[in-house]
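**Q** Per Swiss-Prot, the features are:
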MUTAGEN   Tyr90 to Phe  Strongly reduced nuclease activity
MUTAGEN   Phe101 to Tyr  Enhanced nuclease activity
MUTAGEN   Ser111 to Ala  Strongly reduced nuclease activity
MUTAGEN   His115 to Phe  Strongly reduced nuclease activity
MUTAGEN   Asn161 to Leu  Slightly reduced nuclease activity
DOMAIN    194-293  domain 'Glutaredoxin'
BINDING   Lys211, Arg251, Phe263, Cys276, Asp277  glutathione binding site
BINDING   Cys219  [2Fe-2S] cluster binding site
Amino acid sequence: MAAITISSSLHASASPRVVRPHVSRNTPVITLYSRFTPSFSFPSLSFTLRDTAPSRRRSFFIASAVKSLTETELLPITEADSIPSASGVYAVYDKSDELQFVGISRNIAASVSAHLKSVPELCGSVKVGIVEEPDKAVLTQAWKLWIEEHIKVTGKVPPGNKSGNNTFVKQTPRKKSDIRLTPGRHVELTVPLEELIDRLVKESKVVAFIKGSRSAPQCGFSQRVVGILESQGVDYETVDVLDDEYNHGLRETLKNYSNWPTFPQIFVKGELVGGCDILTSMYENGELANILN
């Protein structure tokens, strides 16, 4: 989840491309995203949408219709009915009425409720600005106006919007990389491929030899295997048997090693469990959970 770089003037450049934010030492970095769905994804504030000038002015006027942060009523979060399930900008205050975070959401009530469950000590009240036409440009402008106002008054960014503060921000977990058994097909191995396979399955709790990667399986059986292992919350390794660059010769070598003719193949604690059908059966009857624990 990317951060948003904002200079002291909070000026956005007119480029439609998503660019990697450049952060100088003196440039505050603040975060727009809510931890909880439904929120919008804005990779950076160093861009605007490809609008005409009238369109940009229209977005500004719509966003400006939202009351200023100071003028907006502070609502107790405990009174759930008072928080609308609408799109817009919202500001979370702690029990001492100190601003903690400014975010945007398609459902403000749901986002605030989720914040309350996650960090109740930081959620005492909330200010809400409903945006009638919640496209990205309008919501960004409304959020920007509230942030600008707070910085102008206090000289600082709300804690939850600072770079590195993930209290209110959902972090997308990085998927584990797939194992590459060799440095490349044109590199001569000093250890036989079968020995590399043997080391891997014996030194890892769970290894799945699949078609494709864990993030993009190339067959339904491999996708099913990844889904089952993910559901178990187990740490597991994946090896792409279709990767002829870094796993060249793996398919035939693995068939000989395991004496199993098809893929995917799943090993648990050094022993072959079988393929997708067997793993699915073990998952459904509870046996898989037992051998993984």
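Glycine is treated like the rest: Cβ placed from N, Cα and C.
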**Q** Which of the recorded positions listed here (Tyr90, Phe101, Ser111, His115, Cys219) have a Cα atom within 10 Å of the Cα of Lys211 (glutathione binding site)?
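**A** Near Lys211 (glutathione binding site) by Cα: Cys219.
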**Q** Hey, how far is Tyr90 (mutagenesis position) from Arg251 (glutathione binding site), Cα to Cα, in Å?
**A** 54
**Q** Rank aside, I only need the closest one: which of the mutagenesis positions Phe101, His115, Asn161 has its C-alpha nearest to that of Cys276 (glutathione binding site)?
**A** His115
**Q** Please report how many Å separate the Cα atom of Arg251 (glutathione binding site) from that of Cys219 ([2Fe-2S] cluster binding site), as a whole number.
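**A** Checking the Cα atoms of Arg251 (glutathione binding site) and Cys219 ([2Fe-2S] cluster binding site) gives a distance of 15 Å.
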**Q** If you measure from the C-alpha of Asn161 (mutagenesis position), which of the binding-site residues Cys219, Phe263, Asp277 fall inside 10 Å?
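**A** Of Cys219, Phe263, Asp277, within range: none.
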**Q** Other than its own, how many Cβ atoms are within 10 Å of the Cβ belonging to Asp277 (glutathione binding site)?
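**A** 11, counting other Cβ atoms within 10 Å of Asp277 (glutathione binding site).
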**Q** Max CA to CA distance in Å over the glutathione-binding set Lys211, Arg251, Phe263, Cys276, Asp277?
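**A** For the residues that bind glutathione, the greatest Cα distance is 19 Å.
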**Q** If you count the other Cβ atoms within 10 Å of each Cβ, which of the binding-site residues Cys219, Cys276 comes out on top?
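**A** In terms of Cβ crowding, the pick is Cys276.
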**Q** CA-CA, which of the recorded positions Phe101, Phe263, Asp277 lies nearest the residue listed as '[2Fe-2S] cluster binding site'?
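**A** Closest by Cα distance to the residue listed as '[2Fe-2S] cluster binding site' among the recorded positions Phe101, Phe263, Asp277: Phe263.
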**Q** Compile a sequence-ordered list of residues in the same chain as Phe101 (mutagenesis position), six or more apart from it, whose Cβ lies below 8 A from its Cβ; state 'none' when nothing qualifies.
**A** Ala91, Val92, His115, Leu122, Pro158, Pro159, Gly160, Asn161, Thr167, Phe168
